[in-house]
Structures are given as C-alpha cells and as structure tokens.
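First the structure, in the form of structure tokens, and then the observations on it.
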Amino acid sequence: MSMPLHQISAIPSQDAISARVYRSKTKEKEREEQNEKTLGHFMSHSSNISKAGSPPSASAPAPVSSFSRTSITPSSQDICRICHCEGDDESPLITPCHCTGSLHFVHQACLQQWIKSSDTRCCELCKYEFIMETKLKPLRKWEKLQMTSSERRKIMCSVTFHVIAITCVVWSLYVLIDRTAEEIKQGQATGILEWPFWTKLVVVAIGFTGGLLFMYVQCKVYVQLWKRLKAYNRVIYVQNCPETSKKNIFEKSPLTEPNFENKHGYGICHSDTNSSCCTEPEDTGAEIIHV
C-alpha cells in the first residue's frame, strides 16, 4: 500500500479560487462600464464642438471608433500566473522566484496548491528553490486526511489484522519458549536433550525473526502514515525572493520621483507629430583652427 509522503496543507478550496475569479470579472465589468461612460461623454463633447460652428474646410476630428478600450484601461497589471487574477488585501501577490514578465507574480494560496499537486519545492521554469517557512497547526485544529471510504476500510482492516497477528505471534512464542525451558530443565536432570527440543528451538528462532520483520514492515507503514498526517496539518508560507523584491524597489523609485529638470546638461528630446529628434547642447568652448 503506497502512499505519498510529502503533502502540504493550507490548500485553497475551489470556492476561494472561483470567488477570486468572480471578483476579478466584476472589476472588469465595472471598468468597462466606466470606459463606456467616458467614451459617451467624449462623443457628446465632440458633437457639441462641431455644432458650435467650425469652418467646412477645417479638418474633421478623428472618429471616436479609432480609440480602443485597451488604450484607456491600463495595459500592464500585476496578475497571478496560475489563476490570472489580480491581487487584493486578502490574497496579495508575491514574487517567489526569478521569473519575470507575466510569470513574476503569484498568489500564496495558488502557489501552495501547486506545490502540493506537483510535490516539488522549486520553480519549474527558473529552477529557483522557494524560500519556505513551515509550522504545525495546534493539535486541536488538526484535520483528518482526505481519503476515500475504501481507503479507510482498508486501513481499519489492516490495523485489526495486525493487532490479531501480533497477539498470536507473541502468544505462540511464549508457549514455545515456556515448553523449551521445561525441556532444558529435564535435559539437565537426565543429561540428554532429545530432537524435539532442537526442533522447537529452530521454530522459536524462525518465529521470533519473522515477528521482528513483520513488526518492522508494519511500523514503517504506520510511520509513513503518521508523516503524511503531520504534513497535511503543516502550514507552509512561501517568502518573496530577496533579489526580485530589491529589483521591484529599484524599479519603482524613479516612478515615484520623476525628474523634470535637465540637471546634467544632456540633450533635450523634442517630439513632433511627424518626426522626433534630440538636440545636444553646443560646445561654446571649442575653437576652429584653419589650416
């Protein structure tokens, strides 16, 4: 009876994932309604301007249909790479490995479920080993293993059979050893040990060895079952990768402190509708030598 050894608890249920997907869809619908209101306001404003009286030779404004909704809504959003939902206060996004782009963020609960199903502790893409912090639940909060009714019946029958078998083996060994001890006393009195004594001695040795092997195998199975129960009631928290967290801080710092002045005297970029060029400051200290 083979059973998986490593299992990790704190698994998010399908209801939690479906609720998170429902919240993300609700947010998308609200965002689309807001965009439609913005487009309608823009259309009414442009029609009022055209009715106010513009010369017929003037160029007509660009059609509103040319604007896409993706240009109004933000194109880059932090989403979970497993459930493709955004993070919130209840389930924030973490950066557990060196992956970048759309694979950079993941939910703690989604990652725990993936770790349990895949039985691995490293990223399948960048092969970075996750930084984990484990702790056991209090004993009063332990949960039963998720097993089918057939598996539970097999375990109960196995335990019952093992208890009966161990009792029979111990009783048989006790009887054989007692009889053997009596024959040894009789042999010491007569000075002769008959062949039944040696036969019983061999049977006792074989029974004792078989009982030890039986106990070892069954204890090993029960130890594995105990480890499985212990792992099921263990909570594992995956921490952020130190390198990615520092990188995120450095990437966000220039966005929070924009530089509006050209302090170093570098070239200033001018953009136009048709062309864009950069002009560099002239070097007034240079001298032209005619040969």
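Cβ atoms are placed via backbone N, Cα and C, with glycine included.
Going by Swiss-Prot, these are the annotated features:
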BINDING   Cys80, Cys83, His107, Cys110  Zn(2+) 1 binding site
BINDING   Cys97, Cys99, Cys123, Cys126  Zn(2+) 2 binding site
MUTAGEN   Cys80 to Ser  Strong loss of catalytic activity; when associated with S-83, S-123 and S-126
MUTAGEN   Cys83 to Ser  Strong loss of catalytic activity; when associated with S-80, S-123 and S-126
MUTAGEN   Trp114 to Ala  Almost complete loss of ebolavirus restriction and IL7R degradation
MUTAGEN   Cys123 to Ser  Strong loss of catalytic activity; when associated with S-80, S-83 and S-126
MUTAGEN   Cys126 to Ser  Strong loss of catalytic activity; when associated with S-80, S-83 and S-123
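All features noted in Swiss-Prot, drawn onto the structure.
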| residue | record | CB count, 10 Å |
| --- | --- | --- |
| Cys80 | mutagenesis position | 24 |
| Cys83 | mutagenesis position | 20 |
| Cys97 | Zn(2+) 2 binding site | 25 |
| Cys99 | Zn(2+) 2 binding site | 19 |
| His107 | Zn(2+) 1 binding site | 27 |
| Cys110 | Zn(2+) 1 binding site | 21 |
| Trp114 | mutagenesis position | 16 |
| Cys123 | mutagenesis position | 18 |
| Cys126 | mutagenesis position | 12 |
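Checking each of the recorded positions (His107, Cys110, Trp114, Cys123, Cys126) against Cys83 (mutagenesis position), the C-alpha distance stays within 10 Å for His107, Cys110. The closest partner of Cys110 (Zn(2+) 1 binding site) among the recorded positions, by CA position, is Cys80; the full candidate set was Cys80, Cys97, Cys123, Cys126.
In the three-state DSSP assignment, the secondary structure recorded for His107 (Zn(2+) 1 binding site) is strand. Mapped onto three states, the DSSP output places Trp114 (mutagenesis position) in helix. Taking the C-alpha atom of His107 (Zn(2+) 1 binding site) as reference, the shortest distance to any of the recorded positions Cys80, Cys97, Trp114 belongs to Cys80. The closest partner of Cys123 (mutagenesis position) among the recorded positions, by CA position, is Cys97; the full candidate set was Cys80, Cys97, Trp114. Among the recorded positions listed here, namely Cys80, Cys99, Cys126, Cys80 has its C-alpha nearest to that of Trp114 (mutagenesis position). Cα-Cα distance from Cys99 (Zn(2+) 2 binding site) to Cys80 (mutagenesis position): 12 Å (rounded to the nearest whole number).
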